[in-house]
Amino acid sequence: MIKLRMPAGGERYIDGKSVYKLYLMIKQHMNGKYDVIKYNWCMRVSDAAYQKRRDKYFFQKLSEKYKLKELALIFISNLVANQDAWIGDISDADALVFYREYIGRLKQIKFKFEEDIRNIYYFSKKVEVSAFKEIFEYNPKVQSSYIFKLLQSNIISFETFILLDSFLNIIDKHDEQTDNLVWNNYSIKLKAYRKILNIDSQKAKNVFIETVKSCKY
């Protein structure tokens, strides 16, 4: 249902400078300033620029411990959560626990998606919307939407939001209706994350329909 688009040769080790380039690419990608897919996971960085970095120690240590695929997942998992995450923070134990939780979430994506859909459905009953579709629609009066608030509150995951977007077009519809700064910051990250995911939108839609049906009975 969902699969990451990763750099080629993921089972190899890379040097410290290459780890820095990978980190920089993903960080700029998540901030909407670069496109790792368009440029095929390539970026030019001079040796001089890398040597000037006071934090190159962290990149070197990571290069000795993790393969390319693992590094990409570590950076993606942490930069999805925080676009401005510093390499020193990403290198600590908490960040690595976060990475392992992210891997677990991806492996159980169907279960997590169904769980989030049920939470959305029960939330819709709690707030007493006149129609279930209102949960996914932008409300100009409050400059937000229920589905966005659920994402902000960590009730649903970024993966669930993007799976829903694959057949409901939530992100683009919100973009058309608002230039709200808070939404814009999330929109940049969501669209960047969406680019590095291969999604089976029909399967996501089928799971959504079946899960909502099961909640009604």
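A Cβ is built for glycine as well, from the same backbone N, Cα and C atoms used for every other residue.
Residues as originally present; substitutions not included.
Among the sequence features in Swiss-Prot, the mutagenesis site Lys27 to Glu is noted as follows: Impaired DNA-binding. Taking a C-beta cut-off of under 8 angstroms and a sequence separation of 6 or more, Lys27 (mutagenesis position) has the following same-chain neighbours: Phe75, Leu79, Gln83, Asp84, Ala85.
DSSP assigns Lys38 (mutagenesis position) to coil in the three-state reduction, placing it in neither a helix nor a strand. Non-local neighbourhood of Lys38 (mutagenesis position): empty, since no residue in the same chain at least six residues away has a C-beta under 8 Å from its C-beta. One entry in Swiss-Prot concerns the mutagenesis experiment Lys38 to Ala. Its note says: Impaired DNA-binding.
Among the sequence features in Swiss-Prot, the mutagenesis site Tyr39 to Ala is noted as follows: Impaired DNA-binding. For Tyr39 (mutagenesis position), the Cβ neighbour count at a 10 Å cut-off comes to 12, with all displayed protein chains included.
All protein chains shown were included, and the count of other CB atoms within 10 Å of the CB of Ile87 (mutagenesis position) stands at 21. Quoted from Swiss-Prot for the published mutagenesis Ile87 to Ala: Impaired DNA-binding but loads helicase normally onto ssDNA covered with SSB.
One entry in Swiss-Prot concerns the mutagenesis experiment Tyr122 to Ala. Its note says: Impaired interaction with the DnaB-like replicative helicase. The local packing around Tyr122 (mutagenesis position), expressed as other Cβ atoms within 10 Å of its Cβ over all shown chains, amounts to 10.
According to Swiss-Prot, the mutagenesis experiment Tyr138 to Ala carries this note: Impaired interaction with SSB. Within the same chain, residues at least six positions away from Tyr138 (mutagenesis position) with a Cβ under 8 Å of its Cβ are Ser144, Ser145, Phe148, Lys173, His174, Gln177, Thr178. DSSP classifies Tyr138 (mutagenesis position) as coil under the three-state reduction.
As a published mutagenesis entry, Asn139 to Ala appears in Swiss-Prot alongside the note: Impaired interaction with SSB. Just so you know, the Cβ of Asn139 (mutagenesis position) picks up 13 other Cβ atoms within 10 Å once every protein chain is counted.
The Cβ neighbour count for Lys216 (mutagenesis position), using a 10 Å radius over every protein chain in view, is 6. Quoted from Swiss-Prot, the note attached to the mutagenesis of Lys216 to Ala states: Impaired interaction with SSB.
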Among Tyr39, Ile87, Asn139, Lys216, which are recorded as mutagenesis positions, the nearest neighbour of Tyr122 (mutagenesis position) by Cα: Lys216
